[in-house]
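Engineer: Dropping the structure in here first, questions after.
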Amino acid sequence: MEDISEIFDIYAICACCKVLNSNEKAGCFSNKTFKGLGNEGGLPWKCNSVDMKHFSSVTSYVNETNYMRLKWKRDRYMEKNNVKLNTDGIPSVDKLQNIVVMGKASWESIPSKFKPLQNRINIILSRTLKKEDLAKEYNNVIIINSVDDLFPILKCIKYYKCFIIGGASVYKEFLDRNLIKKIYFTRINNAYTCDVLFPDINEDLFKITSISDVYSSNNTTLDFVIYSKTKEIHEEINPNDELFNNTFLGVCDEKNTNFDDEDDYTYFSFNKHKDNIKKNSEHAHHFKIYNSIKYKHHPEYQYLNIIYDIIMHGNKQDDRTGVGVLSKFGYMMKFNLSEYFPLLTTKKLFVRGIIEELLWFIRGETNGNTLLEKNVRIWEANGTREFLDNRKLFHREVNDLGPIYGFQWRHFGAEYTDMHADYKDKGVDQLKNIINLIKNDPTCRRIILCAWNVKDLDQMALPPCHILCQFYVFDGKLSCIMYQRSCDLGLGVPFNIASYSIFTYMIAQVCNLQPAEFIHVLGNAHVYNNHVESLKVQLNRTPYPFPTLKLNPEIKNIEDFTISDFTVQNYVHHDKISMDMAA
């Protein structure tokens, strides 16, 4: 037997609170905790603007493209069942809208200034209310005497979806007769006096399938859940799917698109303020190629998407360098090192420089001249006389960068004098310790390498940006997670992704493991103002397949690696993009 609620797209939408002085045992909660629907002919709570915005968004939203498919479904049903249409007394509707069905009490509870509910077809279900009882301005409101009177209207009228909006007896009849496809349910997280309760939801028939963000309004928190009939719930969900937890399953299935899921995704986006969606709208027209890519599953898009988000939605701030930035806080990227080496392809990167700097860190060096002699200029601007003097390091020799990364990795806690001193056996050799733990205590949760030494920060030419990494061993594979406090998306982050990936490959090899994942956590992520135009160019480039990285398999000691022990194979890339460093 066909489900009428499915054919004619009938839904319920409601908001319920906790009931003051209910008999529910203290501390024992369930889905039935939220059941308070009304009190003394109105809502139990004062106006909740977030819930009202959600209600309006859900019941007003229509999708013209999806409507044609919904109409085809309904027409097919009526043709199959030889349904004869009778349009007598049913008003014609040209504009596509949703239907809202309510009882007499619910209609009367709506403030006059909001009657009838705009951009919706208002239907009142009442055995006593007559058309002549309504004011002339409500001439387009439809009155029906029973639930059965609704179906001739649904068969004839142009509409997108039909929402049952109250009250309790109306909800109950539609639920009892199995005429509800989904329930859009607001949970108002506060207790109020209630004299009307929402009817019990049959949890064998309906299950919660979606839960929104949590909001605050009128001194209470609230969220929105969607109850779906159990037959419509996806039986198999792959938690490893890239879109799991972020996108409704039906959205990305071109062959079996679930229009309800598309709409639900839109409903849950109701509270995204328009001024935030295009915060930096002056840049919007520069991303034609980037926006033309429908599915951005290539792992490089993790990086590119962050840049796009910051350019479009970032906060405009002044910064230490005086250049100014667009910034946001908190991102994560994850790269599968067992499949590829994440060396960005949308611009050519200086691979040799990345490796030389990493080897320099591993040796515990702080002398910038060592890198300059190899024509690696990553630290050049931070070692100048002017830069060191600005850091109040007047006594420091040019290119003496102080107790930065490598010093902390190999000599944490040692007293720093200058770049020429011998620090052998001084301080804590963190790198040696983590390799020892990986080899001998691989399940340890303390395999951490930290460059953030508060005592030494003022002595450093530049306090560390990538400050901490942790390693994880499982099934013969090594993963690394790194936290970066300050993230220069244009210049620094591409190097950091590659550097810590190489570092993970190296440690995996000397510990007789295989590389697994590199996870990159970004704190203050920013785009310098003088990098924006260059990054627009980069975002409109399409990534190529990542290359692979091969290490000399004979190397078993982390300190024995040299530049000749690294081979990057099949690095296909776009041209170099120049950006000035903000120092």
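Numbering starts at 1 and runs along the chain as it is shown here.
Quick reminder: no glycine exception, Cβ is built from N, Cα and C everywhere.
According to Swiss-Prot:
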ACT_SITE  C465  active site
BINDING   36-42, 104-106, 125-128, 166-173  NADP(+) binding site
BINDING   D51, I165, Y171, T186  substrate binding site
DOMAIN    9-229  domain 'DHFR'
VARIANT   S106 to I  In pyrimethamine resistance
Engineer: The residue listed as 'active site': which of the binding-site residues G36, R127, V170, Y171 is the nearest Cα neighbour?
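Structural biologist: Comparing Cα positions, the closest of these binding-site residues turns out to be G36.
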Engineer: Between E173 (NADP(+) binding site) and I165 (substrate binding site), find the distance joining the two CA atoms and give it rounded to the nearest Å.
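Structural biologist: Distance (Cα to Cα, whole Å): 12 Å.
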Engineer: Tell me the Cβ neighbour count for I165 (substrate binding site), meaning other Cβ atoms within 10 Å of its Cβ, over all protein chains shown.
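Structural biologist: That number is 25.
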Engineer: Nearest of the recorded positions to T186 (substrate binding site) by CA-CA distance, picking from G36, N39, S106, G167?
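Structural biologist: Nearest in space to T186 (substrate binding site), counting only the recorded positions, is G36.
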Engineer: Which recorded positions (G36, N39, G42, S106, R127) fall within 10 Å of I165 (substrate binding site) by Cα distance?
Structural biologist: S106
Engineer: Pop the Cα-Cα gap between D51 (substrate binding site) and G36 (NADP(+) binding site) into the table, whole Å please.
Structural biologist: 15
Engineer: How would DSSP class T186 (substrate binding site) in three states?
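Structural biologist: It is in a strand.
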Engineer: For G167 (NADP(+) binding site) and S106 (variant position), determine the Cα separation and express it in whole Å.
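Structural biologist: It is 6 Å, counting Cα to Cα.
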Engineer: List, in sequence order, those recorded positions among D51, S106, Y171 whose Cα sits within 10 Å of the Cα of G42 (NADP(+) binding site).
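Structural biologist: Within 10 Å Cα-Cα: S106.
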Engineer: How many other Cβ atoms are found within 10 Å of the Cβ atom of R127 (NADP(+) binding site), counting all protein chains shown?
Structural biologist: 8
Engineer: Output, ordered by sequence, the same-chain residues six or more apart from S106 (variant position) with a CB under 8 Å from its CB, or 'none'.
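Structural biologist: When sequence neighbours closer than 6 are ignored, S106 (variant position) has I165, G166, G167, V170 within Cβ distance under 8 Å.
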Engineer: What's the number of neighbouring CB atoms sitting within 10 A of the CB on T186 (substrate binding site)?
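Structural biologist: Taking every protein chain into account, the count is 23.
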Engineer: Within 10 Å of its Cβ, which one of these binding-site residues (G36, G42, G167) has the largest number of other Cβ atoms?
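Structural biologist: Sorting the candidates by Cβ neighbours within 10 Å, the top entry is G36.
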Engineer: Other Cβ atoms within 10 Å is the metric here; tell me which of the binding-site residues D51, E173 scores highest.
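Structural biologist: In terms of Cβ crowding, the pick is D51.
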Engineer: Do me a favour and check the Cα-Cα span between Y171 (substrate binding site) and R127 (NADP(+) binding site); whole Å is fine.
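Structural biologist: Y171 (substrate binding site) to R127 (NADP(+) binding site), Cα-Cα distance: 16 Å.
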Engineer: In whole Å, how far is D51 (substrate binding site) from R127 (NADP(+) binding site) when you measure between their Cα atoms?
Structural biologist: 30
